[in-house]
Amino acid sequence: MAEEQPQVELFVKAGSDGAKIGNCPFSQRLFMVLWLKGVTFNVTTVDTKRRTETVQKLCPGGQLPFLLYGTEVHTDTNKIEEFLEAVLCPPRYPKLAALNPESNTAGLDIFAKFSAYIKNSNPALNDNLEKGLLKALKVLDNYLTSPLPEEVDETSAEDEGVSQRKFLDGNELTLADCNLLPKLHIVQVVCKKYRGFTIPEAFRGVHRYLSNAYAREEFASTCPDDEEIELAYEQVAKALK
């Protein structure tokens, strides 16, 4: 007889109306992980201005997101992800860890470069900060267009050419994608709104990656509305003056 699954509930940051999903890449990351695991779960949005008594009791002063697994409360996004990968494991649930360690770090400096770019108000520094962001995006593009070891035919003398894989670590979404994609989505939305910047078409690997990701429900349906992201960055994004 199959072991009964404990109740799983993910508490995430609510949007401006206190009900819909707000801007939080960590919340989206865990939302994606649970969806990809194929586990039955509930998502509860928490209005940070008006935390209910139930939420306060479960996680007093705790940072969002947090997870209720049965009667256990889990905090810290990285630890929650590790916990879910350990308890929701094969054969009943898919393993989501990337095969290639490099996939876990690909593109991870993009968000820091983006933050520096968007928070800058000095026009004299803008070009260099934009170049820094472009350089980080180019590194990701190179990774996405370079064949993974498993794509290389050792017996062939021919050049393997450009990788056509859909995601960071192959044709299936992994924990690496759950970490990177929510951040890349924020970069796209905020840069377009506050800097008129879009990811260059020349970065075909990045565009292919995003196109494949938006075609997946686990990513597209967990994204907050663009307006929520824009609102979250309204005070953060500095006007150039």
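Glycine is no exception: its Cβ is also placed from the backbone N, Cα and C atoms.
Spatially close to Cys24 (mutagenesis position) yet at least six residues away along the chain are Val12, Lys13, Leu64, Pro65, Pro224, judged by Cβ distances under 8 angstroms. When secondary structure is read from DSSP and collapsed to three states, Cys24 (mutagenesis position) falls in the coil class. The feature glutathione binding site is assigned by Swiss-Prot to Cys24, Leu64, Thr77, with experimental evidence given as support.
Within the model, the domain 'GST C-terminal' (93-233) shows a mean pLDDT value of 95, rounded to a whole number. Look at Swiss-Prot and you will find 93-233 tagged as domain 'GST C-terminal', backed by sequence analysis.
According to Swiss-Prot, the experimentally introduced change Cys24 to Ser is described as follows: Loss of dimerization and of ion transport activity.
Quoted from Swiss-Prot, the note on the mutagenesis of Cys24 to Ala or Ser is: Loss of glutathione-dependent oxidoreductase activity. Reduces channel conductance and abolishes its dependence on membrane redox potential.
Within the same chain, residues at least 6 positions away in sequence whose Cβ sits under 8 Å from that of Lys37 (mutagenesis position) are Leu84, Leu88, Tyr93, Pro94, Leu96. Among the mutagenesis results in Swiss-Prot, Lys37 to Ala has the note: Decreases glutathione-dependent oxidoreductase activity. The residue drawn here is the original one.
Swiss-Prot gives this note for the published mutagenesis Cys59 to Ala: Loss of glutathione-dependent oxidoreductase activity. Of all Cβ atoms in the protein chains displayed, 20 besides its own lie within 10 Å of the Cβ of Cys59 (mutagenesis position).
Here Swiss-Prot describes Cys59 to Ser as a published mutagenesis experiment; the accompanying note says: Loss of dimerization and of ion transport activity. Secondary structure at Cys59 (mutagenesis position), taken from DSSP and collapsed to helix, strand or coil, is coil.
In the structure as shown, the Cβ atom of Leu64 (glutathione binding site) sits within 10 Å of 21 other Cβ atoms.
For the recorded site, Leu64 (glutathione binding site), the DSSP three-state label reads coil. Note: the CA-CA distance between Thr77 (glutathione binding site) and Cys59 (mutagenesis position) rounds to 14 Å. Secondary structure by DSSP for the domain 'GST C-terminal' (93-233): 84 helix, 2 strand, 55 coil.
The glutathione site, placed at the center of the C-beta atoms of Cys24, Leu64, Thr77, has further neighbours from the same chain whose C-beta lies within 8 angstroms: Val12, Lys13, Pro25, Phe26, Ser27, Arg29, Leu30, Gln63, Pro65, Phe66. Largest CA to CA distance in the glutathione binding set (Cys24, Leu64, Thr77): 11 Å, whole number.
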